[in-house]
Amino acid sequence: MTAILERRENSSLWARFCEWITSTENRLYIGWFGVIMIPCLLTATSVFIIAFIAAPPVDIDGIREPVSGSLLYGNNIITGAVIPTSNAIGLHFYPIWEAASLDEWLYNGGPYQLIVCHFLLGVYCYMGREWELSFRLGMRPWIAVAYSAPVAAASAVFLVYPIGQGSFSDGMPLGISGTFNFMIVFQAEHNILMHPFHMLGVAGVFGGSLFSAMHGSLVTSSLIRETTENESANEGYRFGQEEETYNIVAAHGYFGRLIFQYASFNNSRSLHFFLAAWPVIGIWFTALGLSTMAFNLNGFNFNQSVVDSQGRVLNTWADIINRANLGMEVMHERNAHNFPLDLASTNSSSNN
C-alpha cells in the first residue's frame, strides 16, 4: 500500500513539473525547448565572458604563433575577441577532455568551439521555444519563421563556413575587430560584394530599415488626437483599447499622393506581413550566399572583362575591387604562407 501511494506521489510530482514547464501563466515561459536553451545559453555566455577577459593567446593558424584576444593580455573592448579554435585542430570535436591538459585546450582555442556549439544549440532552442509558445497560445507560427533569418546567418558564419573551409579557425572571431577582420578576409577570398545573394541581403537590411522608418513615421504622424497640446500624444493610448490609435486612411492617402496610389498599402495585415517578409527573405539569401561561398562558389568575377580593339585592358570597378582583394589577401595570415594562392599561378601574376 505504501509503495502504491509513493508511485502516485511521484507521478503527481512529474505531472506538476510538466505542467509548470509548459504553463503559459509563468512570468517567463520555459517550455521543453527552454529546458535545453537555458543551460546552453548560460554556458555560452559564462564562458564567453571569462574567455574575453582572461583567456591566454591562441595558436589560431596552427603555426606556433599565438594571437592574444583577451583583456588581461593587452586588448581593449574594441580589439578584444574570443579567438577561434586552432587550425591544428581543424574540424575535430575538441572538448576539454580531448586535450592533454587545460593549458593545451586553451592554447588551441577550445573555448571558441565550446561557446559556438552551446550558443547555436541555444538559439535553435530559442526559435523552437518561440514556436512552442505560439502553438500553446493558439497563435500563428510566423514569429519563429522570422527569427530563422538571424539563426541561419549565425549558423552560416559559425558552423557552415568553417565546415566548408575545413577548420574552425576560419569561423568568425567573437569580438568587434575580429568581426571586421572576418568580413575583410571573406571579401578577399570570396568576393562577397559581387555575389547576388549578398546584394539581396543588403537590400533586405537597408530596405527593411527604410520601410520600418516610413511605417513608424506615418503612424506617428497620423495618430488620432486624444490629448491636449499640453499632454504627450502617447497618453492618448490605453493598452488593449478596441479603437484604432491612428488613421490608416489618412496615412494611405498621404503616402499615395507622395509617391503614387499603389505604392501605399490599404490593408494593415498585408502591410505588416511585407514589413516582416522583406528583411527576413533578404537575410535568408545572405545566409544562403555565405553557405555557398563556404564551399568556394564565390561572387562574380568580371576582372579584365573590357578590352579595346588592340586587346588592351580597360579597367572597370571590378578590376579595382580585384586589386583591393589581392591587397587584403596578401596581408591575411602573412606568416602562414609567403603569398596568397591567387598569386601562385603564372596566369594570375601575369594579369597584374
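Residue numbers in this text run from 1 along the chain shown.
Yeah, the Cβs are placed from backbone N, Cα and C, and that goes for glycine too.
Residues annotated as chlorophyll a ChlzD1 binding site in Swiss-Prot: H118. Residues or ranges marked as [CaMn4O5] cluster binding site by Swiss-Prot: D170, E189, H332, E333, D342, A344. The feature Fe cation binding site is assigned by Swiss-Prot to H215, H272. The quinone binding site feature in Swiss-Prot is assigned to H215, S264, F265; the stated evidence is sequence analysis. Where Swiss-Prot documents V219 to I as a mutagenesis experiment, the accompanying text is: Herbicide resistance. Quoted from Swiss-Prot, the note on mutagenesis experiment A251 to V is: Herbicide resistance. For F255 to Y, Swiss-Prot lists a mutagenesis experiment annotated as follows: Herbicide resistance.
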How big is the quinone site in terms of the longest C-alpha to C-alpha distance among H215, S264, F265, in angstrom?
-> 11
Beyond the site residues H215, S264, F265: chain residues whose C-beta lies within 8 Å of the centroid, for quinone = M214, L218, A251, H252, F255, L271
Out of V219, A251, give me whichever of these mutagenesis positions has the highest number of other Cβ atoms within 10 Å.
-> A251
Cβ neighbour count (10 Å, all chains) around the residue listed as 'chlorophyll a ChlzD1 binding site' is 20
Nearest to E189 ([CaMn4O5] cluster binding site) by Cα, among H118, V219, F255, F265, H272 (recorded positions)?
-> H118
Cα-to-Cα gap, D170 ([CaMn4O5] cluster binding site) vs A251 (mutagenesis position), nearest whole Å = 48
